[in-house]
Amino acid sequence: MNPQIRNPMKAMYPGTFYFQFKNLWEANDRNETWLCFTVEGIKRRSVVSWKTGVFRNQVDSETHCHAERCFLSWFCDDILSPNTKYQVTWYTSWSPCPDCAGEVAEFLARHSNVNLTIFTARLYYFQYPCYQEGLRSLSQEGVAVEIMDYEDFKYCWENFVYNDNEPFKPWKGLKTNFRLLKRRLRESLQ
């Protein structure tokens, strides 16, 4: 897809996680999307491969690629096989923009052997109809789009953050913002 795309990172630093994934209702100055992923390859009902990693937007002048496109490029070039079923799970700091949502939906329509679940910390420009339509297009392709809850943040902390064995420390407002965002997502998907 795009030869300039970097390979995924293994993890991110704690400060990056707390800044980028905090589920604020209004998240000013968070201009990047971070995407943590797991990929399970399944053959004959057994998990045959397991990949994890982290992508972020590449905003240099050569690639200018959103995190979702970085993942798709890497996945298509290095992982995807027509003889394997895949369960892919994303944990994202922002929900996809309309262009990325459309590209992911088109990819899934062409690859029925790939199932995708997206857990997102925040909804990107959820008040605009085209962003809502992007999320609906993903849902129509069978993608489960969910808002990250405490357990999802904790999972990310334990699996995608250089945490030095420190426990996840939830921030004030996590549960309240989760409920507000979950309701807003439900409204957007109708």
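Glycine too: its Cβ is placed from the backbone N, Cα and C atoms.
Modelled residues match the original; the substitutions are not represented.
Sorting the domain 'CMP/dCMP-type deaminase' (29-138) by DSSP state (H, G, I as helix; E, B as strand; all else coil) yields 35 helix, 38 strand, 37 coil. Annotation comment: Swiss-Prot describes 29-138 as domain 'CMP/dCMP-type deaminase', evidence class sequence analysis.
For HIS66, CYS97, CYS100, the entry in Swiss-Prot reads Zn(2+) binding site. Sequence-distant contacts of CYS97 (Zn(2+) binding site), defined as residues of its own chain at least six apart whose C-beta falls under 8 angstroms from its C-beta, comprise HIS66, TYR124, TYR125, TYR131, GLY134.
For GLU68 (active site, proton donor), applying a Cβ distance below 8 Å and a minimum sequence separation of six or more within one chain yields THR33, LEU35, TRP90, THR92, PRO96, CYS100, GLU103, VAL104. Taken from Swiss-Prot, the feature active site, proton donor applies to GLU68.
Annotation of the mutagenesis experiment LEU72 to Asp in Swiss-Prot: Resistant to HIV-1 Vif and abolishes Vif binding.
The mutagenesis experiment PHE75 to Trp is recorded by Swiss-Prot, whose note states: Resistant to HIV-1 Vif and reduces Vif binding. Listed in sequence order, the residues of the same chain lying 6 or more apart from PHE75 (mutagenesis position) and placing their CB within less than 8 Å of its CB are VAL39, VAL88.
Of all Cβ atoms in the shown protein chains, 13 besides its own fall within 10 Å of the Cβ of CYS76 (mutagenesis position). Among the mutagenesis experiments that Swiss-Prot reports, CYS76 to Lys is described with the note: Resistant to HIV-1 Vif and reduces Vif binding.
For ILE79 (mutagenesis position), the same-chain residues 6+ apart in sequence whose C-beta sits under 8 angstroms from its C-beta are VAL39, GLY41, SER49, LYS51, TYR86. ILE79 to Ala appears in Swiss-Prot as a published mutagenesis result, with the remark: Resistant to HIV-1 Vif and reduces Vif binding.
Among the sequence features in Swiss-Prot, the mutagenesis site TYR86 to Ala is noted as follows: Resistant to HIV-1 Vif and abolishes Vif binding.
In Swiss-Prot, a published mutagenesis experiment is listed as PHE107 to Asp, annotated Resistant to HIV-1 Vif and abolishes Vif binding.
Swiss-Prot gives this note for the published mutagenesis ALA109 to Lys: Resistant to HIV-1 Vif. Counting only same-chain residues six or more apart in sequence, the Cβ atoms lying under 8 angstroms from the Cβ of ALA109 (mutagenesis position) belong to GLU141.
Experimental mutagenesis is annotated in Swiss-Prot for PRO129 to Ala, with the remark: No effect on Vif binding. Spatially close to PRO129 (mutagenesis position) yet at least six residues away along the chain is no residue at all, judged by Cβ distances under 8 angstroms.
Around GLU141 (mutagenesis position), taking its Cβ as the centre, 17 other Cβ atoms fall within 10 Å, counting all chains. Quoted from Swiss-Prot, the note attached to the mutagenesis of GLU141 to Lys states: Remains sensitive to HIV-1 Vif but abolishes Vif binding.
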Sequence-distant neighbours of PHE107 (mutagenesis position) in its chain (C-beta under 8 A, six or more apart): LEU72, VAL114
Other same-chain residues whose Cβ falls within 8 Å of the Cβ centroid of HIS66, CYS97, CYS100, the recorded Zn(2+) site, in sequence order: THR33, ALA67, GLU68, ARG69, PRO96, PRO98, ASP99, ALA101, GLU103
Local confidence of the domain 'CMP/dCMP-type deaminase' (29-138) - pLDDT mean: 86
